[in-house]
Amino acid sequence: MNPNQKIITIGSICMVVGIISLILQIGNIISIWISHSIQTGNQNHTGICNQGIITYNVVAGQDSTSVILTGNSSLCPIRGWAIHSKDNGIRIGSKGDVFVIREPFISCSHLECRTFFLTQGALLNDKHSNGTVKDRSPYRALMSCPVGEAPSPYNSRFESVAWSASACHDGMGWLTIGISGPDNGAVAVLKYNGIITETIKSWRKKILRTQESECTCVNGSCFTIMTDGPSNGLASYKIFKIEKGKVTKSIELNAPNSHYEECSCYPDTGKVMCVCRDNWHGSNRPWVSFDQNLDYQIGYICSGVFGDNPRPKDGPGSCGPVSADGANGVKGFSYRYGNGVWIGRTKSDSSRHGFEMIWDPNGWTETDSRFSVRQDVVAMTDRSGYSGSFVQHPELTGLDCMRPCFWVELIRGRPEEETIWTSGSIISFCGVNSDTVDWSWPDGAELPFTIDK
């Protein structure tokens, strides 16, 4: 083969290899394009199977499963309380990025439970945590994270600018209520699935405030209670009925000898029961029960096992306010079972220390101080704080009843400890009809932090 023939042969081979390579590249590009078109095309697909038509509605980035939480079930029968969650937020925050918070609470949809909390716009062990003992500031916000996780910038979702708040799920979306603004003109901003739907202006111009725990949803409507007026005297109390973020009805309670703040509410057989804080003149807790038309009844827990703090030693109770040590108070809760009542309270009668659950089988209607069950969850030597109720609907648990649960805030820092900040962690428990245990689940953080020295 002469040199010219060699050149022609080599050139021909190179040309064939090049053409094959080009065809393969074109095929690869076509394959990628087809695959991409399938993934990003119309997300409403209709398929035919055995002559039946099935339509799939795919919602990108969002779970499209929805139900209506009816709230028609009665509370589950229980014998005690099982530990549900503990976030250890202060302990983790000594080294990690954890928000300075207070007023945490828990609320559950039919799919998950979330911890909601009011941040101070600051992290633990950072200079901006200085002075966070203050309740109301423009830096506070309602945020949420998965239950049991320490609240950090990496796992938390912004909900609303707020220094007082509530939130609940109706089975189709989250309702959040965030109150912010000056003491003499605060505004509650209502959001449904993150979109502003309504606002409520302070009507007494004296620190509009709400529950600091979950609102309550029944048959697609959600209910909350707000207070406006003095914390040490008669104020104004309103119940709001809300549907998909819009107020459809409201009433003002006629309660001239009662004081309702920071109510802990739950659904029970289609009605709503709220147990609240009397900061005016009661060491027992006031309650209000209402139906979906906002027809209501009011009263006080009669038991001589008193639920507020400060409070007198247990003794003769009253179905009206017990005035001994009745001034001031702390957010709390109870669960009614017929004539009986589970009472959650601090173990100390003069400070926010310890926590216990007490079953008084006649305490809703009788004034004696006899009880049959006491379960300790935080020791007297450890700090506690606010507490509140939340429920797990049958749509979440698969039970045929409403599971009662509660949370306890574990406050740390100022004014009791030598720190520049005030924050808290949270523990929670749910009612079970099986074995439980007495123990203490304290916050457990070793103070002071580096920033405090």
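Yeah, the Cβs are placed from backbone N, Cα and C, and that goes for glycine too.
Small disclaimer: the values here were computed from a predicted structure and weren't measured.
In Swiss-Prot this protein carries:
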ACT_SITE  ASP135  active site, proton donor/acceptor
ACT_SITE  TYR386  active site, nucleophile
BINDING   ARG102, ARG136, GLU261, GLU262, ARG277, ARG352  substrate binding site
BINDING   ASP278, GLY282, ASP308, ASN328  Ca(2+) binding site
VARIANT   ILE53 to Ser  In strain: A/WSN/33
VARIANT   ASN57 to Lys  In strain: A/WSN/33
VARIANT   ASN130 to Tyr  In strain: A/NWS/33
VARIANT   ASN130 to Arg  In strain: A/WSN/33
VARIANT   VAL133 to Ser  In strain: A/NWS/33
VARIANT   ASN232 to Asp  In strain: A/WSN/33 and A/NWS/33
VARIANT   PRO316 to Thr  In strain: A/WSN/33 and A/NWS/33
VARIANT   ARG414 to Gln  In strain: A/NWS/33
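Excluding ASP278, GLY282, ASP308, ASN328, which define the Ca(2+) site, the same chain contributes HIS259, ARG277, ASN279, TRP280, HIS281, SER283, ASN284, ARG285, ARG311, PRO321, GLY326, ALA327, GLY329 within 8 Å (Cβ to the Cβ centroid), listed in sequence order. Using a 10 Å radius centred on the Cβ of GLU261 (substrate binding site) and all shown protein chains, the other Cβ atoms total 23.
Relative to ASN328 (Ca(2+) binding site), the recorded positions with Cα atoms inside 10 Å are ASN232, ARG277, the candidates having been ARG102, ASN130, ARG136, ASN232, ARG277, ARG414. Inclusion criterion for the recorded positions ASN130, VAL133, GLY282: a C-alpha placed within 10 angstroms of the C-alpha of ARG102 (substrate binding site); this criterion is met by VAL133. Residues near ASP308 (Ca(2+) binding site) in space but far in sequence (CB under 8 A, at least 6 apart, same chain), listed by position: ARG277, ASP278, GLY282, SER283, ASN284, ARG285, GLY326, GLY329, VAL330, GLY332, ARG345.
A strand conformation is recorded for ARG102 (substrate binding site) in the three-state DSSP classification. A straight line from the CA of PRO316 (variant position) to the CA of the residue listed as 'active site, proton donor/acceptor' spans 35 Å. Cα separation, ASN232 (variant position) to TYR386 (active site, nucleophile), rounded: 18 Å. Residue with the densest Cβ environment among the recorded positions ARG102, ARG136, ARG277, ARG352, ARG414: ARG277, by other Cβ atoms within 10 Å.
The recorded positions near ARG352 (substrate binding site), taking a 10 angstroms Cα-Cα threshold over the set ASN130, VAL133, ASP135, TYR386, ARG414, are TYR386. Ranking the recorded positions VAL133, ASP135, ARG414 by the distance of their Cα atoms from the Cα of GLU262 (substrate binding site) places ASP135 first. A straight line from the CA of ARG414 (variant position) to the CA of TYR386 (active site, nucleophile) spans 15 Å.
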